[in-house]
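Step one of this worksheet: look at the structure below.
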Amino acid sequence: MEVDPGSDDVEADRETRAQKLKLKRNVKFRAQMRRFDEYCGVTNLTVDDLNWPLISGIPLQRQRLTGATYYDDSLLDQNPWDEFSIDRFLEITSIQLITAGAGYERNDEITRFVFQRTMKTIVTYCNFMYDLARRNGKVQITRFELQDLIHRDEFRFYMYFRQFLPNPDPNCTAFSNHYTSLLHTLYFNIPGMPQFWNNSQMYNYAATRGQRLVQNIAAFYPPEYFWNEDESKYHTTFVVPRGTEFSKFYARRFHEALGMPPLENEIITVLDWLAKLCILEIVYHTTIWCDITGFGGLPRIEHYRLAMENVEDIIFDLAIDDFSISRLQLQISPFEISRYSPLDVSGYYETIKRKKDIEEYQNRFYEVHYSDDVRIMNVYATDCSRKR
């Protein structure tokens, strides 16, 4: 039997390519870790907060979550990473706080506190899902662990069902069966769930929050806020920075800021959605805390810190540490009890128009914050086939 003398060269070339690929992955990993260290000054996260090992050369698997395509090259952002600043995430947080009724002008202290609390919460979710994935014999977070997390709250799972409804996938029957099983358990095993699911009263949970937050907007925001027809600010998130389309560049930066959790690629869009819900809940919880304590006005930074002092996870009730009042070392100033009154709008027709604008905004608040379709679903109306 003769051996092809060129076979040794082919094998050597294969080993050379493998070494180059490994070297490329190591260089990329070191760059990601360097950026994570830079982000830590703003996110207040450390490596000790992460349960997953930071190992070089473990790529994320390309698997579908919703029918959207995370690896759509036509939407690739060409921005170089070294031109990105983590302060951009603070700007996005500020936009979300304004639309949630926290205040018309940006407050850097409140923005930083809410952003750090949100990032800590999302990392806690990733730790929970990663530990669950390891118990299931997996090396990364999959959509199964994601649904087990969201299933802890029936209303949030319904929101997830509405916004991330997966398309039928004949190649992933296990996921379809798991998804259907969770829906079945949710529908039949929770008392009153059939009525909640099929009745318009299911919106009351979010409508109550929206109504209270709109009261702040109506009392303290200028009339020009209601006349602005640009609704992109309502859809602005960490991975949709312009409020119009999904950005792979920002999704990668958001993933790096979280400490690069090992997850299926498109789960980053759901984590971004959970981050938006977390910001809304923090604003609402602090507003209600101010109502109970008798403070009449927009919450200040000390109110946010005191309101969130004994609160763990604001959505799924997971344990979150390192946010105690002693660690923050607050300098609390005395509360200023000042009852607010409606804005003085001169002119009958201006008053009528303002009331109408506020009513229309309140009716739209639930839609843009809780039930509006995720913008990326319209962007990713593409073929979901993969090149494995």
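Using the three backbone atoms N, Cα and C, a Cβ is placed for every residue, glycine included.
Note that the coordinates shown come from a computational prediction; the quantities given were computed from them, not determined experimentally.
In Swiss-Prot, a natural variant is listed as THR142 to Ile, annotated with the note In allele E2063. Under DSSP, THR142 (variant position) is assigned to coil, being neither helix nor strand in the three-state scheme.
Secondary structure at MET159 (variant position), taken from DSSP and collapsed to helix, strand or coil, is helix. Natural sequence variation is annotated in Swiss-Prot for MET159 to Ile, with the remark: In allele E2006.
In the three-state DSSP assignment, the secondary structure recorded for PRO299 (variant position) is coil. For the natural variant PRO299 to Ser, the note given in Swiss-Prot is In allele Q77.
What Swiss-Prot notes for the natural variant GLU360 to Lys is this: In allele E2143.
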Taking the Cβ of THR142 (variant position) as the centre, how many other Cβ atoms fall within a 10 Å radius? 21
The rounded CA-CA distance in Å from THR142 (variant position) to MET159 (variant position) is 19
Cα of PRO299 (variant position) to Cα of MET159 (variant position): how many Å, rounded? 28
